[in-house]
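Marked as Ca(2+) binding site by Swiss-Prot on the basis of sequence analysis: ASP97, ASP99, ASN101, TYR103, GLU108. Annotated GTP binding site per Swiss-Prot: SER554, VAL556, GLY557, LYS558, THR559, SER560, SER571, PRO572, THR577, GLY603, ASN658, LYS659, ASP661, ALA689, in sequence order, evidence recorded as similarity to another entry. What Swiss-Prot records for THR559, THR577, ASP600 is Mg(2+) binding site, and it gives similarity to another entry as the kind of evidence. Annotated domain 'EF-hand' per Swiss-Prot: 84-119, in sequence order, evidence recorded as sequence analysis. Annotation of the published mutagenesis GLU65 to Ala in Swiss-Prot: Loss of calcium-binding and interaction with the dynein-dynactin complex; when associated with A-63; A-97 and A-99; the original residue is retained in the structure shown. For the published mutagenesis ASP97 to Ala, Swiss-Prot gives the following note: Loss of calcium-binding and interaction with the dynein-dynactin complex; when associated with A-63; A-65 and A-99. Looking at Swiss-Prot, the entry for mutagenesis of ASP99 to Ala says: Loss of calcium-binding and interaction with the dynein-dynactin complex; when associated with A-63; A-65 and A-97. Here Swiss-Prot notes a mutagenesis experiment, THR559 to Asn, with the remark: GDP-binding mutant with reduced GTPase activity and protein stability. Reduced ability to activate JNK signaling pathway. Failure to localize to the microtubule organizing center and Golgi apparatus membrane, instead shows a predominant localization to the cytoplasm. Experimental mutagenesis at this site is recorded by Swiss-Prot as GLN604 to Leu, annotated: GTP-binding mutant with reduced GTPase activity but increased protein stability. Increased ability to activate JNK signaling pathway. No effect on its localization to the microtubule organizing center or Golgi apparatus membrane.
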Amino acid sequence: MAAPDGRVVSRPQRLGQGSGQGPKGSGACLHPLDSLEQKETQEQTSGQLVMLRKAQEFFQTCDAEGKGFIARKDMQRLHKELPLSLEELEDVFDALDADGNGYLTPQEFTTGFSHFFFSQNNPSQEDAGEQVAQRHEEKVYLSRGDEDLGDMGEDEEAQFRMLMDRLGAQKVLEDESDVKQLWLQLKKEEPHLLSNFEDFLTRIISQLQEAHEEKNELECALKRKIAAYDEEIQHLYEEMEQQIKSEKEQFLLKDTERFQARSQELEQKLLCKEQELEQLTQKQKRLEGQCTALHHDKHETKAENTKLKLTNQELARELERTSWELQDAQQQLESLQQEACKLHQEKEMEVYRVTESLQREKAGLLKQLDFLRERNKHLRDERDICFQKNKAAKANTAASRASWKKRSGSVIGKYVDSRGILRSQSEEEEEVFGIPRRSSLGLSGYPLTEEEPGTGEPGPGGPYPRPLRRIISVEEDPLPQLLDGGFEQPLSKCSEEEEVSDQGVQGQIPEAPPLKLTPTSPRGQPVGKEALCKEESSPSAPDRLFKIVFVGNSAVGKTSFLRRFCEDRFSPGMAATVGIDYRVKTLNVDNSQVALQLWDTAGQERYRCITQQFFRKADGVIVMYDLTDKQSFLSVRRWLSSVEEAVGDRVPVLLLGNKLDNEKEREVPRGLGEQLATENNLIFYECSAYSGHNTKESLLHLARFLKEQEDTVREDTIQVGHPAKKKSCCG
């Protein structure tokens, strides 16, 4: 039955039960309502507790600083917690601040917030009261209905049965208790609706009867369909059995054939397996024999292992002893290396001191050389005066030649001879120290002819060819000879007391014999190993002389390159060059004899200042790097900077990449060298001192370039004007 609030309330017992069960049913209905009221009370109490906790949480949110009270601005922090605007939150704060002091304590906030919340929820509480009242009325109504059902009479039961029989409801309704209960309730409470209810039952029962008839018809049709389906299925089963039987016979036939073929195949396999078994048996016997032999070998190996372990222990002890000895030897070797290093340093210092002393001695000798040149000039003047006096005496003393007496005195020939000796000695000094004499050496490196004083014409001495020699190499040459050497015939030993005959003087004066430039005494051993290059050109003096300086890092192959170029041979294991060394090589360049003075410089850092001094007088520079050493190529720019600082860009530079024969270990590609040469306007070649590849070609290219450059300079000089002839130092 529907309750006044729209809810459907189920009855506690079904219709048709005894009337004595009515009080139990009403009690069952009252008990849940009482429990519902208690539950609502508990829910209300728990809601109040939840609100108190929520109010405390809101207070803590507002009082983030822990002051113990909240102000009006702190109330705005609840904007994210509650669906209220800032103005509404301020209104709530004003409502909670009853005393108007501008802040709220925890007690005021909790009490006021709870009161505010419950005041907002009063309408819902009133609705809950109305629901409780409705539930009470429903409870009373249900209890009364149960009492009325208990007082139903037998006549009403008979009338209900007659109605059901008239309608034929027994065939349709299985349980009439619910309909009976509704009919009795309508008859007692609202009898005017009873006829409508009976009409409703009549229509319902007639519809149910029609539905029952349709159901029976459908069941009959379904049974007929099932029978036809069963017959068809039976027919299909029979056909399938026939097919299965035929297929089974065919399968058995094929299976028999397969079985026979399989049997034959298995028999053959069995024979093969038996043969394999025999082979395996034989192999097993053979393996057993090998296993037995291996066991014997194992025992022997164990014995050998035992011996080897003992031997290994002995060797380990010997190794340990050897290692101790090796450590001692290494310590001794380190001490020897340290001593060798000290000796090397001392040797270098000694070499430096000797070199410095040589420089000082060189300066002293240069001063002596200047003095001797002045003396030579004075002697030439005296010789001219003697010539004039002799001519006058010849005219005055022609009558008294027979009575000419012999006298002793100085003869100009003595001075001339001594001057030749002095000149020879000065030239020897220049050979030792590698100092070119600008007044007596030509472009080719050979001395010019002797000139008469003041005229610039060649003297009677003629040319004095002398091959160029290289400077001292401190590493290769012993130095004590320099300290022991000296002049064999100093100026003070020139004799002036020789007597000559009358006729001898007359013969000497008009003829003016040539000056003797060869020293009267043999020379001492020159300092250093002065190796000469093979002269490939004609014995005549070269037309040009160019000074070329080799630079580059140590061990790039400069000395080996020079030896290959000059001597056409390669000497492995050469030591590094110390100081400066040079060689001379004459080439035929375009039908012209060109002498190349090749200066080999040391690549070590400590000789850098010495190397830079030779750039100033160089006609060309060759910068060499190692193709197998990238660091030597990286140092090329530094060498080019040194050359540019010393001579600028007026000197042509040849960039050589050595060790082309060692192509497998190449670290510098050819493209990098070509790029560097293009950027700095250099001549670029890759060569090999070991095989001689591009050694002559590269220097021939540089010599031709220097010759063309000098020809260009000469042509420009001729166009400007002929320069005045240089006077000799003695003129």
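Yeah, the Cβs are placed from backbone N, Cα and C, and that goes for glycine too.
Shown here: features listed in Swiss-Prot, placed on the structure.
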residue	record	Cβ within 10 Å
ASP99	mutagenesis position	8
ASN101	Ca(2+) binding site	10
TYR103	Ca(2+) binding site	16
SER554	GTP binding site	14
THR559	mutagenesis position	21
SER571	GTP binding site	11
THR577	GTP binding site	22
ASP600	Mg(2+) binding site	22
GLN604	mutagenesis position	15
ASP661	GTP binding site	14
Nearest of the recorded positions (GLU65, SER571, GLN604) to ASN101 (Ca(2+) binding site) - Cα to Cα:
GLU65
Along the domain 'EF-hand' (84-119), what average pLDDT does this model show?
75
Taking DSSP three-state, what's ASP97 (mutagenesis position) in: helix, strand or coil?
coil
Near the Ca(2+) site, what residues other than ASP97, ASP99, ASN101, TYR103, GLU108 in the same chain have a C-beta no further than 8 Å from the centroid of the listed C-beta atoms?
LEU96, ALA98, GLY100, GLY102, LEU104, THR105
Tell me the Cβ contacts of GLY557 (GTP binding site) under 8 Å, same chain only and six or more apart in sequence, or just say none.
MET624, ASP626, ASN658, LYS659, ALA689
Let me know the DSSP-derived helix, strand or coil state of SER571 (GTP binding site), please.
coil
Cα within 10 Å of ASP97 (mutagenesis position) - qualifying binding-site residues among TYR103, GLU108, SER554, SER571, THR577, ASP600:
TYR103, GLU108
I need the nearest neighbour of ASP600 (Mg(2+) binding site) among the recorded positions GLU65, TYR103, GLU108, SER571, THR577, using C-alpha distances.
THR577
Rounded to a whole number, how many Å is the Cα of GLU65 (mutagenesis position) away from the Cα of TYR103 (Ca(2+) binding site)?
14
Rounded to a whole angstrom, what is the C-alpha distance between TYR103 (Ca(2+) binding site) and THR577 (GTP binding site)?
100
Hey, of SER554, THR559, SER571, THR577, which of those recorded positions are within 10 Å of GLN604 (mutagenesis position), Cα to Cα?
SER554, THR577
Where THR559 (mutagenesis position) sits in the secondary structure, as DSSP reduces it to three classes:
helix
Once the DSSP letters are reduced so that anything not helix or strand counts as coil, what is GLU108 (Ca(2+) binding site)?
helix
Cβ atoms near ASN658 (GTP binding site) (within 10 Å, other residues, all chains):
27
